[in-house]
Amino acid sequence: MPVLGPERRLLASLSSAPPAAPRLGLAANQTNQTGPQCLEVSIPDGLFLSLGLVSLVENVLVVAAIAKNRNLHSPMYYFVCCLAVSDLLVSVSNVLETAVLLLLEAGALAAQAAVVQQLDNVMDVLICGSMVSSLCFLGAIAVDRYVSIFYALRYHSIVTLPRAGRAIAAIWAGSVLSSTLFIAYYHHTAVLLGLVSFFVAMLALMAVLYVHMLARACQHGRHIARLHKTQHPTRQGCGLKGAATLTILLGVFLLCWAPFFLHLSLVVLCPQHPTCGCVFKNVNLFLALVICNSIVDPLIYAFRSQELRKTLQEVLQCSW
(Lines of atoms letter the chains of each structure in order from A and count residues from 1; the text may use other names and numbers.)
(Lines give C-alpha, C1' and ligand atoms only; values in the text may rest on other atoms or scores of the structure.)
Protein backbone atom coordinates (compact mmCIF):
# COMPACT_ATOMS: atom_id res chain seq x y z
CA MET A 1 0.00 0.00 0.00
CA PRO A 2 1.80 3.10 -1.13
CA VAL A 3 1.79 5.59 1.70
CA LEU A 4 4.33 7.91 0.13
CA GLY A 5 4.29 9.96 -3.02
CA PRO A 6 1.41 11.63 -4.82
CA GLU A 7 -0.41 8.48 -5.93
CA ARG A 8 -2.51 6.85 -3.24
CA ARG A 9 -4.21 3.94 -5.03
CA LEU A 10 -2.84 0.40 -4.75
CA LEU A 11 -2.88 -0.25 -8.46
CA ALA A 12 -0.68 2.77 -9.05
CA SER A 13 2.12 0.27 -8.49
CA LEU A 14 1.37 -1.18 -11.91
CA SER A 15 3.62 1.36 -13.48
CA SER A 16 7.34 1.16 -13.90
CA ALA A 17 8.51 2.75 -10.66
CA PRO A 18 11.87 4.16 -9.63
CA PRO A 19 14.23 1.72 -7.91
CA ALA A 20 14.30 3.69 -4.67
CA ALA A 21 10.55 3.29 -4.17
CA PRO A 22 9.24 0.41 -6.30
CA ARG A 23 5.67 0.59 -5.00
CA LEU A 24 5.09 4.32 -5.39
CA GLY A 25 2.60 5.79 -7.83
CA LEU A 26 2.89 6.49 -11.49
CA ALA A 27 3.49 10.15 -10.94
CA ALA A 28 6.73 9.23 -9.25
CA ASN A 29 8.01 8.24 -12.68
CA GLN A 30 7.97 11.80 -13.85
CA THR A 31 11.34 13.45 -14.11
CA ASN A 32 12.30 17.09 -14.22
CA GLN A 33 12.29 17.08 -18.00
CA THR A 34 10.33 19.76 -19.73
CA GLY A 35 7.16 18.43 -21.24
CA PRO A 36 3.57 19.31 -22.01
CA GLN A 37 1.35 20.79 -19.36
CA CYS A 38 -0.82 18.03 -17.96
CA LEU A 39 -4.38 18.09 -16.75
CA GLU A 40 -4.43 16.06 -13.54
CA VAL A 41 -7.83 15.27 -12.05
CA SER A 42 -7.64 15.01 -8.29
CA ILE A 43 -9.92 12.42 -6.70
CA PRO A 44 -10.56 13.15 -3.00
CA ASP A 45 -10.48 10.30 -0.51
CA GLY A 46 -14.05 11.12 0.43
CA LEU A 47 -15.19 10.51 -3.14
CA PHE A 48 -13.48 7.12 -3.22
CA LEU A 49 -15.17 6.21 0.05
CA SER A 50 -18.57 7.41 -1.18
CA LEU A 51 -18.33 5.49 -4.46
CA GLY A 52 -17.21 2.38 -2.64
CA LEU A 53 -20.04 2.54 -0.10
CA VAL A 54 -22.72 3.14 -2.75
CA SER A 55 -21.45 0.19 -4.77
CA LEU A 56 -21.23 -1.91 -1.61
CA VAL A 57 -24.87 -1.28 -0.70
CA GLU A 58 -26.13 -1.86 -4.24
CA ASN A 59 -24.35 -5.15 -4.75
CA VAL A 60 -25.21 -6.47 -1.28
CA LEU A 61 -28.88 -5.87 -2.13
CA VAL A 62 -28.50 -7.76 -5.42
CA VAL A 63 -26.90 -10.76 -3.71
CA ALA A 64 -29.52 -10.72 -0.93
CA ALA A 65 -32.43 -10.55 -3.39
CA ILE A 66 -31.13 -13.44 -5.51
CA ALA A 67 -30.42 -15.53 -2.41
CA LYS A 68 -33.92 -14.87 -1.02
CA ASN A 69 -36.03 -15.67 -4.09
CA ARG A 70 -35.91 -19.29 -5.27
CA ASN A 71 -37.34 -18.22 -8.62
CA LEU A 72 -34.03 -16.44 -9.20
CA HIS A 73 -31.98 -19.57 -8.56
CA SER A 74 -31.13 -20.12 -12.22
CA PRO A 75 -27.85 -19.98 -14.18
CA MET A 76 -28.62 -16.53 -15.56
CA TYR A 77 -29.13 -15.01 -12.12
CA TYR A 78 -26.20 -16.94 -10.67
CA PHE A 79 -23.97 -15.17 -13.20
CA VAL A 80 -25.56 -11.85 -12.22
CA CYS A 81 -25.03 -12.70 -8.55
CA CYS A 82 -21.36 -13.53 -9.14
CA LEU A 83 -20.94 -10.26 -11.02
CA ALA A 84 -22.41 -8.50 -7.99
CA VAL A 85 -19.97 -10.36 -5.71
CA SER A 86 -17.06 -9.31 -7.93
CA ASP A 87 -18.21 -5.70 -7.84
CA LEU A 88 -18.73 -6.08 -4.10
CA LEU A 89 -15.10 -7.12 -3.69
CA VAL A 90 -13.99 -4.09 -5.70
CA SER A 91 -15.99 -1.90 -3.31
CA VAL A 92 -14.78 -3.62 -0.15
CA SER A 93 -11.13 -3.43 -1.19
CA ASN A 94 -11.53 0.24 -2.10
CA VAL A 95 -13.21 1.13 1.20
CA LEU A 96 -10.67 -0.82 3.26
CA GLU A 97 -7.72 0.64 1.37
CA THR A 98 -8.97 4.20 1.69
CA ALA A 99 -9.76 3.77 5.39
CA VAL A 100 -6.33 2.31 6.16
CA LEU A 101 -4.55 5.02 4.18
CA LEU A 102 -6.48 7.74 6.00
CA LEU A 103 -5.63 6.18 9.37
CA LEU A 104 -1.96 5.89 8.44
CA GLU A 105 -1.80 9.48 7.21
CA ALA A 106 -3.53 10.73 10.36
CA GLY A 107 -1.16 8.76 12.59
CA ALA A 108 -4.07 6.88 14.15
CA LEU A 109 -2.72 3.54 12.93
CA ALA A 110 0.86 2.48 13.53
CA ALA A 111 2.23 -0.33 11.41
CA GLN A 112 5.65 -1.57 10.42
CA ALA A 113 6.72 -1.30 6.80
CA ALA A 114 6.67 -5.09 6.41
CA VAL A 115 3.08 -5.26 7.66
CA VAL A 116 2.00 -2.48 5.33
CA GLN A 117 3.71 -4.26 2.43
CA GLN A 118 1.87 -7.51 3.19
CA LEU A 119 -1.42 -5.66 3.45
CA ASP A 120 -0.58 -3.97 0.16
CA ASN A 121 -0.07 -7.36 -1.50
CA VAL A 122 -3.35 -8.71 -0.14
CA MET A 123 -5.27 -5.65 -1.33
CA ASP A 124 -3.62 -5.82 -4.75
CA VAL A 125 -4.62 -9.47 -5.19
CA LEU A 126 -8.17 -8.71 -4.02
CA ILE A 127 -8.58 -5.76 -6.37
CA CYS A 128 -7.01 -7.44 -9.39
CA GLY A 129 -8.91 -10.69 -8.80
CA SER A 130 -12.23 -8.87 -8.50
CA MET A 131 -11.52 -6.90 -11.69
CA VAL A 132 -10.66 -10.03 -13.67
CA SER A 133 -13.69 -11.91 -12.34
CA SER A 134 -15.96 -8.93 -13.06
CA LEU A 135 -14.83 -8.88 -16.70
CA CYS A 136 -15.28 -12.66 -16.94
CA PHE A 137 -18.82 -12.58 -15.57
CA LEU A 138 -19.76 -9.73 -17.91
CA GLY A 139 -18.66 -12.02 -20.74
CA ALA A 140 -20.50 -14.98 -19.20
CA ILE A 141 -23.74 -12.98 -19.01
CA ALA A 142 -23.36 -12.03 -22.68
CA VAL A 143 -22.85 -15.68 -23.65
CA ASP A 144 -25.83 -16.76 -21.53
CA ARG A 145 -28.10 -14.21 -23.20
CA TYR A 146 -26.80 -15.20 -26.63
CA VAL A 147 -27.61 -18.87 -26.03
CA SER A 148 -31.06 -17.99 -24.66
CA ILE A 149 -31.88 -16.14 -27.91
CA PHE A 150 -30.28 -18.29 -30.60
CA TYR A 151 -30.85 -21.67 -28.93
CA ALA A 152 -34.05 -20.91 -27.04
CA LEU A 153 -35.53 -24.41 -27.32
CA ARG A 154 -32.31 -26.05 -26.15
CA TYR A 155 -31.29 -23.40 -23.63
CA HIS A 156 -32.16 -25.41 -20.51
CA SER A 157 -30.28 -28.43 -21.82
CA ILE A 158 -27.22 -26.36 -22.79
CA VAL A 159 -27.00 -24.00 -19.81
CA THR A 160 -27.57 -26.39 -16.92
CA LEU A 161 -26.90 -25.71 -13.25
CA PRO A 162 -23.91 -28.11 -13.12
CA ARG A 163 -22.33 -26.50 -16.19
CA ALA A 164 -22.96 -23.02 -14.83
CA GLY A 165 -21.46 -24.07 -11.51
CA ARG A 166 -18.33 -25.40 -13.19
CA ALA A 167 -18.01 -22.21 -15.24
CA ILE A 168 -18.38 -20.07 -12.12
CA ALA A 169 -15.81 -22.14 -10.21
CA ALA A 170 -13.38 -21.92 -13.13
CA ILE A 171 -13.79 -18.15 -13.35
CA TRP A 172 -13.13 -17.64 -9.65
CA ALA A 173 -10.15 -19.99 -9.64
CA GLY A 174 -8.71 -18.37 -12.76
CA SER A 175 -9.23 -14.90 -11.32
CA VAL A 176 -7.39 -15.71 -8.08
CA LEU A 177 -4.53 -17.41 -9.93
CA SER A 178 -4.16 -14.70 -12.57
CA SER A 179 -4.30 -11.87 -10.04
CA THR A 180 -1.66 -13.56 -7.88
CA LEU A 181 0.65 -14.01 -10.86
CA PHE A 182 -0.08 -10.50 -12.03
CA ILE A 183 0.91 -8.91 -8.73
CA ALA A 184 4.01 -11.12 -8.46
CA TYR A 185 5.21 -10.29 -11.98
CA TYR A 186 3.57 -6.91 -12.63
CA HIS A 187 6.91 -5.44 -13.80
CA HIS A 188 7.09 -7.88 -16.75
CA THR A 189 5.86 -6.48 -20.05
CA ALA A 190 4.26 -9.78 -21.06
CA VAL A 191 2.05 -9.75 -17.96
CA LEU A 192 0.71 -6.27 -18.68
CA LEU A 193 0.15 -7.13 -22.34
CA GLY A 194 -1.67 -10.28 -21.30
CA LEU A 195 -4.07 -8.32 -19.10
CA VAL A 196 -4.70 -5.75 -21.84
CA SER A 197 -5.26 -8.55 -24.37
CA PHE A 198 -7.76 -10.14 -21.99
CA PHE A 199 -9.73 -6.89 -21.83
CA VAL A 200 -9.71 -6.55 -25.63
CA ALA A 201 -10.90 -10.15 -25.96
CA MET A 202 -13.79 -9.54 -23.54
CA LEU A 203 -14.72 -6.35 -25.38
CA ALA A 204 -14.69 -8.12 -28.75
CA LEU A 205 -16.73 -11.03 -27.37
CA MET A 206 -19.39 -8.77 -25.92
CA ALA A 207 -19.54 -6.57 -29.02
CA VAL A 208 -19.93 -9.51 -31.42
CA LEU A 209 -22.55 -11.26 -29.30
CA TYR A 210 -24.67 -8.19 -28.56
CA VAL A 211 -24.53 -6.92 -32.16
CA HIS A 212 -25.61 -10.35 -33.39
CA MET A 213 -28.43 -10.41 -30.83
CA LEU A 214 -29.55 -6.95 -31.97
CA ALA A 215 -29.58 -8.10 -35.60
CA ARG A 216 -31.67 -11.15 -34.69
CA ALA A 217 -34.11 -9.03 -32.68
CA CYS A 218 -34.58 -6.61 -35.58
CA GLN A 219 -35.00 -9.49 -38.02
CA HIS A 220 -37.67 -10.99 -35.78
CA GLY A 221 -39.34 -7.58 -35.51
CA ARG A 222 -39.47 -7.19 -39.28
CA HIS A 223 -41.00 -10.65 -39.57
CA ILE A 224 -43.72 -9.70 -37.10
CA ALA A 225 -44.23 -6.40 -38.94
CA ARG A 226 -44.77 -8.15 -42.26
CA LEU A 227 -47.43 -10.30 -40.68
CA HIS A 228 -49.23 -7.22 -39.39
CA LYS A 229 -48.33 -4.99 -42.37
CA THR A 230 -46.61 -2.36 -40.21
CA GLN A 231 -43.10 -2.80 -41.47
CA HIS A 232 -41.57 0.69 -41.39
CA PRO A 233 -42.57 1.86 -37.87
CA THR A 234 -41.52 -1.46 -36.36
CA ARG A 235 -38.20 -1.46 -38.17
CA GLN A 236 -37.44 2.07 -37.02
CA GLY A 237 -38.48 1.32 -33.45
CA CYS A 238 -36.41 -1.83 -33.33
CA GLY A 239 -33.35 -0.04 -34.67
CA LEU A 240 -33.58 2.90 -32.27
CA LYS A 241 -34.38 0.88 -29.16
CA GLY A 242 -31.83 -1.81 -29.96
CA ALA A 243 -29.12 0.70 -30.78
CA ALA A 244 -29.81 2.55 -27.53
CA THR A 245 -29.55 -0.66 -25.50
CA LEU A 246 -26.37 -1.68 -27.28
CA THR A 247 -24.88 1.78 -26.77
CA ILE A 248 -25.61 1.62 -23.04
CA LEU A 249 -24.13 -1.87 -22.64
CA LEU A 250 -20.93 -1.32 -24.60
CA GLY A 251 -20.65 2.41 -23.90
CA VAL A 252 -20.65 1.97 -20.14
CA PHE A 253 -18.21 -0.92 -20.46
CA LEU A 254 -15.80 1.16 -22.56
CA LEU A 255 -16.16 4.33 -20.51
CA CYS A 256 -15.44 2.58 -17.22
CA TRP A 257 -12.77 0.08 -18.25
CA ALA A 258 -10.98 1.42 -21.35
CA PRO A 259 -9.09 4.31 -19.64
CA PHE A 260 -7.53 1.95 -17.10
CA PHE A 261 -6.39 -0.52 -19.75
CA LEU A 262 -5.19 2.33 -21.96
CA HIS A 263 -3.08 3.34 -18.98
CA LEU A 264 -1.60 -0.17 -18.78
CA SER A 265 -0.90 -0.15 -22.51
CA LEU A 266 1.00 3.13 -22.24
CA VAL A 267 3.03 1.76 -19.34
CA VAL A 268 4.34 -0.80 -21.84
CA LEU A 269 4.58 1.41 -24.93
CA CYS A 270 5.92 4.71 -23.61
CA PRO A 271 6.73 4.60 -19.89
CA GLN A 272 9.08 7.61 -20.06
CA HIS A 273 7.36 9.77 -22.67
CA PRO A 274 6.11 13.12 -21.29
CA THR A 275 2.74 12.84 -23.03
CA CYS A 276 2.17 9.37 -21.62
CA GLY A 277 3.21 10.77 -18.25
CA CYS A 278 0.18 13.05 -18.41
CA VAL A 279 -2.01 9.97 -18.68
CA PHE A 280 -0.20 8.28 -15.80
CA LYS A 281 -0.99 11.19 -13.50
CA ASN A 282 -4.72 10.45 -13.82
CA VAL A 283 -4.56 6.81 -12.73
CA ASN A 284 -6.77 7.64 -9.72
CA LEU A 285 -9.46 8.90 -12.09
CA PHE A 286 -9.28 5.66 -14.09
CA LEU A 287 -9.65 3.58 -10.93
CA ALA A 288 -12.60 5.73 -9.86
CA LEU A 289 -14.26 4.92 -13.20
CA VAL A 290 -13.76 1.20 -12.51
CA ILE A 291 -15.54 1.67 -9.19
CA CYS A 292 -18.30 3.55 -11.00
CA ASN A 293 -18.73 0.46 -13.17
CA SER A 294 -19.49 -1.48 -9.99
CA ILE A 295 -22.28 1.02 -9.31
CA VAL A 296 -23.73 0.89 -12.82
CA ASP A 297 -23.61 -2.91 -13.27
CA PRO A 298 -26.57 -3.61 -10.92
CA LEU A 299 -28.65 -1.00 -12.75
CA ILE A 300 -27.98 -2.65 -16.13
CA TYR A 301 -27.90 -6.35 -15.33
CA ALA A 302 -29.96 -6.78 -12.15
CA PHE A 303 -32.48 -4.05 -11.38
CA ARG A 304 -34.04 -4.22 -14.85
CA SER A 305 -35.56 -7.57 -13.83
CA GLN A 306 -39.10 -7.12 -12.51
CA GLU A 307 -38.83 -10.29 -10.40
CA LEU A 308 -35.60 -9.09 -8.81
CA ARG A 309 -36.99 -5.61 -8.15
CA LYS A 310 -40.01 -7.15 -6.43
CA THR A 311 -37.76 -9.29 -4.25
CA LEU A 312 -35.58 -6.29 -3.53
CA GLN A 313 -38.59 -4.41 -2.19
CA GLU A 314 -39.32 -7.35 0.13
CA VAL A 315 -35.71 -7.37 1.33
CA LEU A 316 -35.83 -3.64 2.07
CA GLN A 317 -39.16 -3.97 3.89
CA CYS A 318 -37.78 -6.80 6.02
CA SER A 319 -34.68 -4.78 6.87
CA TRP A 320 -36.85 -1.97 8.18
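The backbone N, Cα and C atoms fix where each Cβ goes, glycine too.
Here the original residues stay in place, and none of the substitutions has been built in.
Neighbour density for V95 (variant position): within 10 A of its CB lie 19 other CB atoms from the protein chains shown. The natural variant V95 to M is recorded by Swiss-Prot, whose note states: In allele MC1R*2 and strain Jeju native black.
For the naturally occurring variant L102 to P, Swiss-Prot gives the following note: In allele MC1R*2 and strain Jeju native black; may form a constitutively active receptor. In the three-state DSSP scheme, L102 (variant position) falls into the helix class.
Natural sequence variation is annotated in Swiss-Prot for D124 to N, with the remark: In allele MC1R*3. DSSP classifies D124 (variant position) as helix under the three-state reduction.
According to Swiss-Prot, the natural variant A164 to V carries the annotation: In allele MC1R*4. The Cβ of A164 (variant position) has P75, Y78, F79 as same-chain neighbours under 8 Å, each 6 or more residues away in sequence.
Here the residue is the original one, while Swiss-Prot reports the natural variant L192 to M with the comment In strain: Jeju native black.
M213 to V appears in Swiss-Prot as a known natural variant, with the remark: In strain: Jeju native black. Just so you know, the Cβ of M213 (variant position) picks up 19 other Cβ atoms within 10 Å once every protein chain is counted.
For A243 to T, Swiss-Prot lists a natural variant annotated as follows: In allele MC1R*4.
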Quiz item: So what sits near L102 (variant position) in its own chain, CB-to-CB under 8 Å and at least six residues off in sequence?
Solution: D45
Practice problem: Using DSSP reduced to three states, classify V95 (variant position) as helix, strand or coil. | Solution: helix
